[in-house]
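Undergrad: Relevant sequence annotations retrieved from Swiss-Prot are reproduced here:
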- 17-115: domain 'Rhodanese' (DOMAIN)
- CYS79 to Ala or Ser: Leads to the loss of catalytic activity (MUTAGEN)
- CYS79: active site, cysteine persulfide intermediate (ACT_SITE)
Amino acid sequence: MAGAPTVSLPELRSLLASGRARLFDVRSREEAAAGTIPGALNIPVSELESALQMEPAAFQALYSAEKPKLEDEHLVFFCQMGKRGLQATQLARSLGYTGARNYAGAYREWLEKES
């Protein structure tokens, strides 16, 4: 997908294996509850802008996870098919998260290749 840096499935596998990626599932809570990539934090795309602008303590309280830092290198956003992941990546980059990337293959590819 054009418009934002992407990560491929082999690259994502490598980042996850090394523990260097922060993974964000931007699908709805219902979609994520039905299955997601292990280790992903679910923040629906509709909440993402406010989430990324929260104080770290508020983010921690709401999502039970550390808020990403602007300088974090490997912030990977994904959805079901790629569109919301792209939207989320563009949003994060516009807020100064320069390491934000879209897993363009999305959960659909993960499910096909990893299940």
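Quick reminder: no glycine exception, Cβ is built from N, Cα and C everywhere.
Modelled residues match the original; the substitutions are not represented.
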Undergrad: What average pLDDT is reported by the model for the domain 'Rhodanese' (17-115)?
TA: 96
Undergrad: Within 10 Å of the Cβ of CYS79 (mutagenesis position), how many other Cβ atoms can you find? Include all protein chains, please.
TA: 25
Undergrad: Could you give the number of helix, strand and coil residues in the domain 'Rhodanese' (17-115) as assigned by DSSP?
TA: 44 helix, 14 strand, 41 coil
